[in-house]
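Undergrad: Have a look at the structure that comes next, please.
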Amino acid sequence: MEKDSLSRADQQYECVAEIGEGAYGKVFKARDLKNGGRFVALKRVRVQTSEEGMPLSTIREVAVLRHLETFEHPNVVRLFDVCTVSRTDRETKLTLVFEHVDQDLTTYLDKVPEPGVPTETIKDMMFQLLRGLDFLHSHRVVHRDLKPQNILVTSSGQIKLADFGLARIYSFQMALTSVVVTLWYRAPEVLLQSSYATPVDLWSVGCIFAEMFRRKPLFRGSSDVDQLGKILDIIGLPGEEDWPRDVALPRQAFHSKSAQPIEKFVTDIDELGKDLLLKCLTFNPAKRISAYGALNHPYFQDLERYKDNLNSHLPSNQSTSELNTA
């Protein structure tokens, strides 16, 4: 990370427009004046500092992002640069410079004409999404906040994951803002405030998979408990053995109910797609499919052109299903 009191970020990058503002800070579309005026996305985040400087957790997260960037994975957004500027003794402005992609999956789904996204396009996008996610998991990165707004879609239909590996960097900025973070893609173990690991991302993938068919979210809760209730209305109340032990909210707080047919809520999905969706939307994270397992699901068996180069982005013998968060 380069620190410059004259703000190198302001010298090298010319802001064109503000393109987003969320719990994590503002995002700007900008020109990179040192690289032919290419468009980039600037994400500006405020980080709490102390006498010792920037928190070690922040430095580690940036180091992980830098390491992932060396692989240039096709389904992960590129990180071009990181700049820091001290604002005060207790705060630093961190500027992350990413490649710019014009639309996210939310915009894409809003714009798609009737009758919706072709089933083959959904399959293609899902495979790319899972390939990017498996790459992150194989490098011990849990996304934690996967949703259509941070899945980018290029003009050629390439999927790129964004906003990963930044949970600790974002924590201070989020405490300063009142923006509500959506619950609609959160796994049951997160809603119950239980321990969690990579399976949380596969739950989010299941929600996104369903939304590609529906063009609207599958579970739209207004609070953690309401969200959990909406989930159980569809997938049914799990057995006692699948309810986490370390949570304040007991299984008995919810009415006993059976699972409803998923095709009632996700029409046009075929049998293999339904099987994959239910494996993602499995209540118990230990029984949920992994990203690597999902990539090898029969649903994708006719996408051999992707499987040919899948292994070039995976470490050998890497199990990705049980990585714990620190």
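Keep in mind that glycine also has a Cβ here, set from the backbone N, Cα and C atoms.
So Swiss-Prot lists the following for this protein:
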type	residues	note
ACT_SITE	Asp145	active site, proton acceptor
BINDING	Ile19, Gly20, Glu21, Gly22, Ala23, Tyr24, Gly25, Lys26, Val27, Lys43	ATP binding site
DOMAIN	13-300	domain 'Protein kinase'
MUTAGEN	Arg31 to Cys	Enhanced kinase activity. Over-production of thymocytes and hematopoietic stem cells and progenitor cells
MUTAGEN	Lys43 to Met	Loss of kinase activity. Pronounced reduction in thymocytes and hematopoietic stem cells and progenitor cells
VARIANT	Ser321 to Ala	In strain: SPRET/Ei
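Explain the structural surroundings of these features, please.
TA: If you draw a 10 Å sphere around the CB of Asp145 (active site, proton acceptor), it holds 22 other CB atoms from the protein chains shown.
There are 23 other Cβ atoms within 10 Å of the Cβ belonging to Gly25 (ATP binding site). In the three-state DSSP reading, Gly25 (ATP binding site) counts as strand.
Long-range neighbours of Arg31 (mutagenesis position) (same chain, six or more residues apart, CB within less than 8 Å of its CB): Tyr13, Glu14, Val16, Gly37, Arg38, Phe39, Val40.
According to its DSSP assignment, Lys43 (mutagenesis position) is in a strand.
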Undergrad: Mind giving me a neighbour count for Val27 (ATP binding site)? Other Cβ atoms within 10 Å of its Cβ, every protein chain shown.
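TA: Other Cβ atoms within 10 Å of Val27 (ATP binding site): 22.
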